[in-house]
Amino acid sequence: MRTLWIMAVLLVGVDGGLWQFENMIIKVVKKSGILSYSAYGCYCGWGGRGKPKDATDRCCFVHDCCYGKVTGCNPKLGKYTYSWNNGDIVCEGDGPCKEVCECDRAAAICFRDNLDTYDRNKYWRYPASNCQEDSEPC
């Protein structure tokens, strides 16, 4: 619960970055990113280390790697522009935050495509002590 409370506090009044990612997940996956992915496996949520535990956790690993390559825009705060076109996310504009939009888009689609691996009973609030293996490179 503490993690959810912290995330809720951080997102209050925010209309870019993580809030846009949350809205994208809701639209694509039909579930809340905060309630479903903020503390899942070794990589979903703040930080991340070890080996991804399933395909859903790997979505978060790849998303973290993608954020790590972004320059000129804070992925957690930067605002980007996107729209929906025939059920697809379209990242718009040419600014540096478009990279963040593309990272978020790929993660939302990855979550949707791997819903069959999502195991809340096994990996929700997964102990960090179980994520001690060496991380693979991005």
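Placed from the backbone N, Cα and C atoms, the Cβ positions cover glycine too.
Just the original residues are modelled here, none of the noted substitutions.
Owing to the predicted nature of the structure, the values given are computational and were not obtained by experimental measurement.
As annotated by Swiss-Prot, active site applies to His63 (among others). The DSSP secondary structure for His63 (active site) is helix. For His63 (active site), the Cβ neighbour count at a 10 Å cut-off comes to 23, with all displayed protein chains included.
Here Swiss-Prot flags Asp104 (among others) as active site. Contacts of Asp104 (active site) defined by a Cβ separation under 8 A and a same-chain sequence distance of 6+ are given as Gln20, Phe21, Met24, His63, in order along the sequence.
Residues or ranges marked as Ca(2+) binding site by Swiss-Prot on the basis of similarity to another entry: Tyr43, Gly45, Gly47, Asp64. Around the Cβ of Tyr43 (Ca(2+) binding site), the number of neighbouring Cβ atoms within 10 Å comes to 27.
All protein chains included, Lys53 (variant position) registers 22 other Cβ atoms within 10 Å of its own Cβ. Annotation of the natural variant Lys53 to Thr in Swiss-Prot: In isozyme [Thr37]PLA2; the original residue is retained in the structure shown.
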Neighbour tally for Gly45 (Ca(2+) binding site), based on other Cβ positions within 10 Å of its Cβ: 17
Extra residues within 8 Å (Cβ to Cβ centroid of Tyr43, Gly45, Gly47, Asp64), Ca(2+): Cys42, Cys44, Trp46, Gly48, Cys60, Phe61
